[in-house]
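Asker: What Swiss-Prot lists as domain 'CheW-like' is 16-154, and the listing cites sequence analysis. Positions annotated as domain 'Response regulatory' by Swiss-Prot: 176-302. One mutagenesis experiment catalogued in Swiss-Prot, Asp235 to Ala, is accompanied by this note: Is severely impaired in adaptation to the addition of asparagine. Shows near normal counterclockwise bias in the absence of attractant. Is not phosphorylated in the presence of CheA-P.
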Amino acid sequence: MSLQQYEILLDSGTNELEIVKFGVGENAFGINVMKVREIIQPVEVTSVPHSHQHVEGMIKLRGEILPVISLFSFFGVEPEGSKDEKYIVTEFNKRKIVFHVGSVSQIHRVSWEAIEKPTSLNQGMERHLTGIIKLEDLMIFLPDYEKIIYDIESDSGVDTYNMHTEGFDERRTDKKLIIVEDSPLLMRLLQDELKEAGYNNIASFENGKEAYEYIMNLAENETDLSKQIDMIITDIEMPKMDGHRLTKLLKENPKSSDVPVMIFSSLITDDLRHRGEVVGADEQISKPEISDLIKKVDTYVIE
């Protein structure tokens with residue numbers, strides 16, 4: 001099943017997404033269609049000495065060597081050994097990774113507004129979830145795939161996010177930034193790196209809806225928000241309101257249209273960049289390049 005030719009009919013800024021639903025044990029999970037390159041039958045895996053316990057090994061696919069991560073192992077579930085098991089070939093954070101899952105069933109279209117933030121769940125699963133979708137009698141978990149990769153690589157001594165601060169610059173200290181990011185891990189990394197570089201005046205929000213309401217409150221007493229906000233940095237995938245919808249609303253409003261908006265997301269690829277352009281994003285940078293983000297922010301606010 002190839003999703004490279006699958007036509008994503010959603011327009012940018014509609015605050016909707018399409019997810020591929022799959023099973024791991026008794027639970028149903030989902031992944032954004034935009035992250036999925038194709039879904040294949042499991043193939044022979046070459047084990048790698050001293051690899052992480054959740055990494056099954058490597059496979060060769062169309063001339064590329066790709067790592068295989070078992071979501072059975074990651075979520076503490078025994079593999080089913082079923083002929084229905086699948087490999088989901090994904091692309092995000094400028095890399096390709098294969099996830100070993102159970103059966104893959106169908107694609108669902110849902111609104112980000114309907115996706116709830118995870119609360120405390122059994123076995124601490126909420127640490128690796130970005131949201132929960134309730135569909136009639138079914139609950140679908142949305143894993144935080146970036147955090148899964150980060151945790152595995154951190155255990156192996158790998159610096160996923162290439163943390164190399166550009167150094168402190170006094171000119172950055174009076175600039176007001178807004179960060180919109182639902183991942184606590186990414187929010188912390190972004191804040192730490194930006195503050196170390198001199199960007200101390202930061203307002204942060206975990207979804208686009210909260211950020212938009214905050215910005216519109218500022219707009220009540222201001223005709224040009226660019227005097228109060230120097231730049232907005234937003235993720236795309238977030239419950240309640242995604243980054244594309246947030247960007248579209250801000251650019252359509254005369255009071256906020258001049259505020260630079262940078263999309264910082266694992267979904268920034270050559271194939272998907274146009275979706276940010278359509279809604280008016282001033283800049284788009286792919287995770288995990290935080291150092292590149294700081295350089296680009298500088299070009300908008302201090303240079």
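Cβ from N, Cα, C; glycine included.
Walk me through where these features lie, including what they touch and how far apart they are.
Answerer: Note: Asp235 (mutagenesis position) has non-local neighbours Val180, Glu181, Asp182, Ser183, Leu186, Gly243, Ile263, Phe264, Ser265, i.e. same-chain residues 6+ apart with C-beta under 8 A of its own C-beta.
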Asker: Could you say whether, by DSSP, Asp235 (mutagenesis position) belongs to a helix, a strand or a coil region?
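Answerer: Coil, per DSSP.
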Asker: Give, as a single whole number between 0 and 100, the mean pLDDT over the domain 'CheW-like' (16-154).
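Answerer: Summarising the domain 'CheW-like' (16-154) by its mean pLDDT gives 90.
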